[in-house]
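Record features (Swiss-Prot):
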type	residues	note
BINDING	His216, Ser217, Gly218, Arg280, Glu281, Asn282, Lys283, Tyr289, Ala290, Phe291, Trp292	geranylgeranyl diphosphate binding site
BINDING	Asp286, Cys288, His341	Zn(2+) binding site
MUTAGEN	Ser85 to Phe	In cdc43-2; severely impairs the geranylgeranyl transferase activity
MUTAGEN	Ala171 to Val or Thr	In cdc43-4,5,6; severely impairs the geranylgeranyl transferase activity
MUTAGEN	His216 to Asp	Increases KM for peptide substrate 12-fold
MUTAGEN	Arg280 to Cys	In cdc43-7; severely impairs the geranylgeranyl transferase activity
MUTAGEN	Gly328 to Ser	In cal1-1; completely abolishes geranylgeranyl transferase activity. Displays a defect in nuclear division and bud formation
Amino acid sequence: MCQATNGPSRVVTKKHRKFFERHLQLLPSSHQGHDVNRMAIIFYSISGLSIFDVNVSAKYGDHLGWMRKHYIKTVLDDTENTVISGFVGSLVMNIPHATTINLPNTLFALLSMIMLRDYEYFETILDKRSLARFVSKCQRPDRGSFVSCLDYKTNCGSSVDSDDLRFCYIAVAILYICGCRSKEDFDEYIDTEKLLGYIMSQQCYNGAFGAHNEPHSGYTSCALSTLALLSSLEKLSDKFKEDTITWLLHRQVSSHGCMKFESELNASYDQSDDGGFQGRENKFADTCYAFWCLNSLHLLTKDWKMLCQTELVTNYLLDRTQKTLTGGFSKNDEEDADLYHSCLGSAALALIEGKFNGELCIPQEIFNDFSKRCCF
């Protein structure tokens with residue numbers, strides 16, 4: 001892993017490994033509310049350990065049988081007895097006569113099994129067609145966007161769930177893992193043109209993507225990653241790409257140059273944020289947005305490292321939000337480490353080193369191996 005060039009900071013690799021390992025062991029009762037999010041906890045932990053060069057397939061491969069139990073096949077009560085499948089976040093959510101699988105837990109589980117190198121599962125066990133049919137049913141026919149789950153009574157896309165760029169990314173990533181590569185592959189299961197139309201409708205006037213014409217770093221990364229998986233980045237105009245790059249570069253907070261004069265004028269300016277990235281304009285820096293912004297820049301231009309100050313963001317992560325006592329990364333320098341920010345902080349550092357695939361959010365070496373071994 002990378003090391004800050006200025007100052008004594010370095011990555012406390014052993015403590016980060018222990019931090020992620022703790023989340024795969026017995027968690028305290030305060031985490032009971034997250035029981036339905038077990039697949040997310042496993043993904044963030046396995047991803048973090050993989051970034052820090054832990055052989056997770058050797059260390060946790062014995063638990064693949066337990067992981068596989070979360071894969072549920074359901075026969076819908078329709079005229080065609082349609083079979084769909086996906087993952088539940090926890091076995092307590094495997095409720096008879098109710099469709100409780102959802103897109104996020106399905107993607108978290110699939111990515112975790114890729115990192116655990118359970119290639120036998122993808123090649124011989126996973127019913128990719130029924131899984132793709134579930135993704136298809138989550139698409140809103142009127143907008144082209146996706147919801148995360150089905151109505152447990154009607155088995156149509158949930159009418160109360162939100163639909164946004166996050167779920168569009170998750171849906172396309174699942175189909176990509178299932179073997180979809182060309183537009184024709186995706187068209188077999190979803191209305192790709194309508195999806196592309198929805199993504200384009202989320203473009204903001206000053207660059208980037210977001211709802212209600214307010215650009216957001218996380219949504220921008222989701223939109224660009226979705227377009228990349230669909231091989232459709234060329235649909236963006238050169239002007240929009242340039243505007244988006246400019247907007248993303250302006251999200252890197254600096255205590256140098258003109259920005260230092262904001263200290264008394266901007267309530268959202270904090271000098272200690274120097275080098276970090278904010279998710280929106282007039283917000284404080286946040287560890288996770290370092291990844292979302294850097295991944296977006298990486299997808300837009302091969303010169304991204306020359307445009308942004310990677311040394312400063314590295315120093316920000318290592319000096320400000322890395323927890324040298326407990327391991328992990330926090331949202332900012334005032335809070336404790338949490339699993340989400342620890343994973344994305346580690347991913348940002350790995351992305352700078354060229355060791356992380358931002359499109360699927362897994363280490364590059366694992367992505368390469370999966371692509372080679374599982375050619376559907």
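In case you wondered, yes, glycine gets a Cβ from its N, Cα and C as well.
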Number of other Cβ atoms within 10 Å of the Cβ of His341 (Zn(2+) binding site) across all protein chains: 24
Surrounding CB atoms that lie within 10 Å of the CB of Trp292 (geranylgeranyl diphosphate binding site), all protein chains: 27
Close binding-site residues near Gly328 (mutagenesis position), where close means Cα within 10 Å, chosen from Glu281, Cys288, His341: His341
List of residues, in chain order, with Cβ under 8 A from that of Ala290 (geranylgeranyl diphosphate binding site) and at least 6 apart: Gly276, Phe277, Val313, Tyr316, Leu317, Leu344, Gly345, Ala348
Between Asp286 (Zn(2+) binding site) and Trp292 (geranylgeranyl diphosphate binding site), the C-alpha gap once rounded to whole angstrom: 10
Three-class DSSP secondary structure - Ala171 (mutagenesis position): helix
Assigned element (helix, strand, coil) containing Asp286 (Zn(2+) binding site), judged by DSSP: coil
Three-state secondary structure, Ser85 (mutagenesis position) (per DSSP): strand
Recorded positions listed as Gly218, Gly328, least Cβ neighbours within 10 Å: Gly218
Most crowded position, judged by CB atoms within 10 A, among Glu281, Asp286 as binding-site residues: Asp286
Glu281, Lys283, Cys288, His341 screened against His216 (mutagenesis position), Cα within 10 Å - retained binding-site residues: Glu281
Proximal residue to Arg280 (mutagenesis position) among recorded positions Ser85, Ala171, Gly218, Trp292, His341 (C-alpha distance): Gly218
